[in-house]
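Undergrad: Structure provided below as structure tokens; questions to follow.
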Amino acid sequence: MKLLLLLCLGLTLASSHKEAGQDVVTSNFDASKIAGEWYSILLASDAKENIEENGSMRVFVEHIRVLDNSSLAFKFQRKVNGECTDFYAVCDKVGDGVYTVAYYGENKFRLLEVNYSDYVILHLVNVNGDKTFQLMEFYGRKPDVEPKLKDKFVEICQQYGIIKENIIDLTKIDRCFQLRGSGGVQESSAE
């Protein structure tokens, strides 16, 4: 009897571990499950000046919407001259989890890893004239995530040649939360 109980316990644990692993998706993405509210958590680039204060790629996601043609519509905030402003970008689907958008050059990004209820990791390549750089973004469903997920992002960035010093933890700065859910411009005093 004890052996049977131990066997059942072992199978239950193995089953729950397998189910937890299935939460992470790396292909065959369901865009409808990506839709909704998100928070920018971490930002990384091999050209750090693009993600530093006043950098063109220092943006904060608020919302992702899926359009009828499978494009993704993003609502972002960014700071311009110390003011938080909203802006929108529509990204055209070109493959499974692969999208393009014109923004400070031509951008192609790929969903690397998604846990629909917790986080999204994106890898973007920007080409602007003869200059090219990479950008990695980590979005969470909540304003912050567990340290182990941040560590995972650091490891993934390093696999793409982005050093730890080029990763910015956006949870430590003003992410223009005062504009979330509204539309417009608002002064921001913190950074």
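Each Cβ is built from the backbone N, Cα and C atoms, and glycine gets one as well.
What Swiss-Prot records for this protein is below:
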- V61 to A: In isoform B (VARIANT)
- I64 to V: In isoform B (VARIANT)
- A89 to V: In isoform B (VARIANT)
Undergrad: Given a separation of at least six residues and a C-beta threshold under 8 Å, show me what packs close to A89 (variant position) in the same chain.
TA: A73, F74, F76, V101, Y103
Undergrad: Since the record lists V61, I64 as variant positions, which of them has the fewest other Cβ atoms within 10 Å of its Cβ?
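TA: Comparing Cβ neighbours within 10 Å for the variant positions V61, I64, I64 has the fewest.
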